[in-house]
Amino acid sequence: MAHRGAHFAFRSRWQKTDDELCRHSMSFILHKAIRNDFFQSYLYLLEKIPLVKLYALTSQVINGEMQFYARAKLFYQEVPATEEGMMGNFIELSSPDIQASQKFLRKFVGGPGRAGTDCALDCGSGIGRVSKHVLLPVFNSVELVDMMESFLLEAQNYLQVKGDKVESYHCYSLQEFTPPFRRYDVIWIQWVSGHLTDKDLLAFLSRCRDGLKENGIIILKDNVAREGCILDLSDSSVTRDMDILRSLIRKSGLVVLGQEKQDGFPEQCIPVWMFALHSDRHS
């Protein structure tokens with residue numbers, strides 16, 4: 001409560017300052033750019049990072065590429081295409097993560113009124129850790145999408161045993177990827193939503209909604225901040241709190257069917273939550 005009260009005080013001070021800014025001033029221009037990209041999160045980010053620095057880390061465009069995305073690519077170029085690399089060297093968390101994901105998925109697929117088991121899409125797939133252990137045992141075919149070609153090349157070796165069920169590998173950043181219309185029973189998005197701006201996450205979730213078959217669902221699994229929004233400078237990602245995340249989900253035209261906190265992770269870890277989402281057209 002103390003944090004939220006301090007944030008609202010900060011919000012009021014900033015909005016008053018913003019109202020008084022010259023519409024042609026540098027501060028107004030930078031603020032407008034950040035607010036456009038992080039409309040749900042930007043005031044939390046401005047609490048911790050000065051305006052000019054935040055702009056340089058996120059919304060500034062250099063050589064046609066937004067720095068928030070360019071810096072993430074640089075980070076992942078140094079990540080090895082291994083399970084350890086996919087888990088950020090916390091390989092001991094892979095097993096409880098997989099077990100919880102398998103259990104959560106079973107609640108929403110198979111049977112009347114549930115998602116089918118024909119085709120799934122693994123978003124931000126990396127080498128295919130989730131595909132191998134969670135999706136391929138359930139679905140007739142799986143597709144992978146990731147921005148790193150090196151990860152997708154390794155995925156073909158990593159998934160070799162079940163490779164005949166892998167329909168295709170898409171080398172795209174998620175902000176540039178559009179799932180084919182009504183193709184998937186399940187779209188799995190894990191530990192990658194924080195690499196999208198608020199604007200692009202909202203748009204991507206909307207496109208994923210259109211990519212679902214009848215009764216199809218989206219599984220969103222990610223770190224959820226306890227309060228506000230946190231920018232990780234090391235990998236250029238944001239961790240949003242529950243209110244911010246659910247607001248973006250709602251605005252994308254999706255409804256939360258169920259949510260569950262990941263068990264078995266150390267207390268000092270940022271909480272991880274799983275959400276099952278479907279189109280509000282089915283509500």
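Backbone N, Cα and C define each Cβ position, glycine as well.
For reference, Swiss-Prot has these:
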- G124, R129, D146, L174, Q175, Q190, H195: S-adenosyl-L-methionine binding site (BINDING)
- N89 to G: Increases methylation activity. Higher affinity for mono-methylated peptide than wild-type (MUTAGEN)
Three states by DSSP: which one describes R129 (S-adenosyl-L-methionine binding site)? helix
In chain order, residues whose C-beta lies under 8 angstroms from the C-beta of L174 (S-adenosyl-L-methionine binding site), counting only those at least six residues away in the same chain, are C123, G124, V145, M147, V192, H195, L196, D200, F204
Can you tell me which of the binding-site residues R129, D146, Q175, Q190 is spatially closest to N89 (mutagenesis position)? Compare CA atoms only. R129
Determine the minimum-neighbour residue: among R129, H195, listed as binding-site residues, which Cβ has the fewest other Cβ atoms within 10 angstroms? R129
In this structure, which of the recorded positions N89, Q175, Q190 has the fewest other Cβ atoms within 10 Å of its Cβ? N89
Taking G124, R129, D146, L174, Q175, Q190, H195 as the record's S-adenosyl-L-methionine-binding set, what's the max Cα pairwise distance in Å, rounded to a whole number? 22
